[in-house]
Amino acid sequence: MPKRGKKGAVAEDGDELRTEPEAKKSKTAAKKNDKEAAGEGPALYEDPPDQKTSPSGKPATLKICSWNVDGLRAWIKKKGLDWVKEEAPDILCLQETKCSENKLPAELQELPGLSHQYWSAPSDKEGYSGVGLLSRQCPLKVSYGIGDEEHDQEGRVIVAEFDSFVLVTAYVPNAGRGLVRLEYRQRWDEAFRKFLKGLASRKPLVLCGDLNVAHEEIDLRNPKGNKKNAGFTPQERQGFGELLQAVPLADSFRHLYPNTPYAYTFWTYMMNARSKNVGWRLDYFLLSHSLLPALCDSKIRSKALGSDHCPITLYLAL
């Protein structure tokens, strides 16, 4: 299908910010490259107008939003719910809620239409991890986790089955500062891949959420300085590539915008990274290939505030 578009910062949870100037070509170019590498150049991303029809001209019938909110209560105080009300998705997926189900903010009941709400959080770690799925339509079936005890202790996955697809929202484990959880992350990646492959063999799959990896160099601002940092190690990038191939799944944003640079979904709170757009693309909508004819658009709402991540939106014509 026709393509619609046209190349970092540090993994979340506080890894050090590194920048590296590009190769010098001339004095003027060198200054410009140095500024852009330091996050000071005009390397901003403008979300283009929403495309609400499929390649065949069918109008979009489903709108899904995903957002790592970095704590539900703080996100609500920062007016995150106002954005959701304006965006008006059919399904809303939230990650890093940091909130047990019995302590959910009452304001969540004010979301118009999103009355079917499902939550998962660690049973023994208040204020850590957690995901939510809110829907206008009642799913046929909802389950939690990936069926593997090692990986189902931290409230990271919700699966909702609908008539024509299965939706998985996930908050993938971070390899951590100093890569202290990289080995665990690799075990997770393998188990998650097998789980998703099983789901996708029965019904078309949509996977969304904070997948905690920038797949290619175009997906973060300073790739050279982050190859040994969580979110951009060779192991994590390889694991993501294997996920795409084995399930198989397509990265909806790169399918439509293969060469669009500076399109990020996460910015560390340090060093004014967001205002300089020194970011990472860690949040994704991945689709079964059979859903690509229904893909209308995959959006990065980079101007929406309320978290160190921004929301992303998917339009499908089902």
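Just so you know, the numbers here start at 1 and follow the chain as drawn.
Just so it is clear, glycine is given a Cβ too, placed from its N, Cα and C backbone atoms.
The noted changes are left out; the structure has the residues it started with.
The annotation active site is assigned in Swiss-Prot to Y171 on the grounds of experimental evidence. Annotation note: Y171 (active site) sits in a strand segment as assigned by DSSP. On its own chain, Y171 (active site) has N68, Q95, E96, S129, G130, V131, R156, V157, G209, D210, N212 as residues at least 6 apart in sequence with a Cβ closer than 8 Å to its own Cβ.
Positions annotated as active site, proton donor/acceptor by Swiss-Prot, on the basis of experimental evidence: D210.
The annotation Mg(2+) 1 binding site is assigned in Swiss-Prot to N68, E96, D308. According to DSSP, E96 (Mg(2+) 1 binding site) is assigned to coil rather than to any helix or strand.
Positions annotated as Mg(2+) 2 binding site by Swiss-Prot, on the basis of sequence analysis: D210, N212, H309. Every protein chain shown contributes to the tally, and the Cβ of N212 (mutagenesis position) ends up with 26 other Cβ atoms within 10 Å. DSSP gives N212 (mutagenesis position) a coil state; it is part of no helix or strand.
Looking at Swiss-Prot, you'll find the mutagenesis K7 to R noted as follows: Lack of acetylation and does not stimulate the YBX1-mediated MDR1 promoter activity and alter nuclear subcellular localization; when associated with R-6.
Annotation of the mutagenesis experiment K25 to A in Swiss-Prot: Enhances the interaction with TOMM20. Inhibits rRNA binding, interaction with NPM1, nuclear localization and modulates its endodeoxyribonuclease activity; when associated with A-24; A-27; A-31 and A-32. Inhibits ubiquitination; when associated with K-24 and K-27.
According to Swiss-Prot, the mutagenesis experiment K32 to A carries this note: Inhibits rRNA binding, interaction with NPM1, nuclear localization and modulates its endodeoxyribonuclease activity; when associated with A-24; A-25; A-27 and A-31.
Residues within less than 8 Å, Cβ to Cβ, of C65 (mutagenesis position) and separated from it by at least 6 positions along the same chain comprise V84, E87, P89, I91, L92, C93, P311, I312, T313, L314. Recorded in Swiss-Prot as a mutagenesis result, C65 to A carries the remark: Abolishes the redox activity. Does not abolish the AP endodeoxyribonuclease and phosphodiesterase activities. Reduces protection from granzyme A-mediated cell death; when associated with A-31 and A-210.
Under the heading of mutagenesis, Swiss-Prot lists D70 to A and annotates it as follows: Strongly reduces AP endodeoxyribonuclease activity. In sequence order, E96, K98, S307, D308, H309 make up the list of same-chain residues 6 or more apart from D70 (mutagenesis position) whose Cβ falls under 8 Å from its Cβ. Following the DSSP three-state reduction, the secondary structure of D70 (mutagenesis position) is coil.
For the mutagenesis result C93 to A, the note given in Swiss-Prot is Abolishes partially the redox activity. The Cβ of C93 (mutagenesis position) has 32 neighbouring Cβ atoms from other residues within 10 Å, across all protein chains displayed.
All protein chains considered, the CB of D210 (mutagenesis position) has 29 other CB atoms within 10 Å. Here the residue is the original one, while Swiss-Prot reports the published mutagenesis D210 to A or N with the comment Abolishes the AP endodeoxyribonuclease activity. Reduces protection from granzyme A-mediated cell death; when associated with A-31 and A-65.
One mutagenesis experiment catalogued in Swiss-Prot, N212 to A, is accompanied by this note: Abolishes AP endodeoxyribonuclease activity.
Quoted from Swiss-Prot, the note on mutagenesis experiment F266 to A is: Strongly reduces AP endodeoxyribonuclease activity. Under DSSP, F266 (mutagenesis position) is assigned to a strand (E or B) in the three-state scheme.
Annotation for K299 (mutagenesis position): spatial neighbours D47, D50, I312, T313, L314, Y315, criterion Cβ-Cβ under 8 Å with sequence separation of six or more. In Swiss-Prot, the entry for mutagenesis K299 to A states: Reduces the interaction with TOMM20. Abolishes localization in the mitochondria; when associated with A-301. The structure shown retains the original residue.
For R301 to A, Swiss-Prot lists a mutagenesis experiment annotated as follows: Reduces the interaction with TOMM20. Abolishes localization in the mitochondria; when associated with A-299. Sequence-distant neighbours of R301 (mutagenesis position): residues of the same chain at least 6 apart with a C-beta under 8 Å from its C-beta are D47, W83, E87, C310, P311, I312, T313. DSSP classifies R301 (mutagenesis position) as coil under the three-state reduction.
Reduced to three states, the DSSP call for D308 (mutagenesis position) is coil. For the mutagenesis of D308 to A, Swiss-Prot gives this note: Reduces AP endodeoxyribonuclease activity. Nearly abolishes AP endodeoxyribonuclease activity; when associated with A-283. The structure shown keeps the original residue.
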Per-residue Cβ crowding (10 Å cut-off), top of recorded positions E96, D308: E96
What is the total of other Cβ atoms whose distance to the Cβ of F266 (mutagenesis position) is within 10 Å? 27
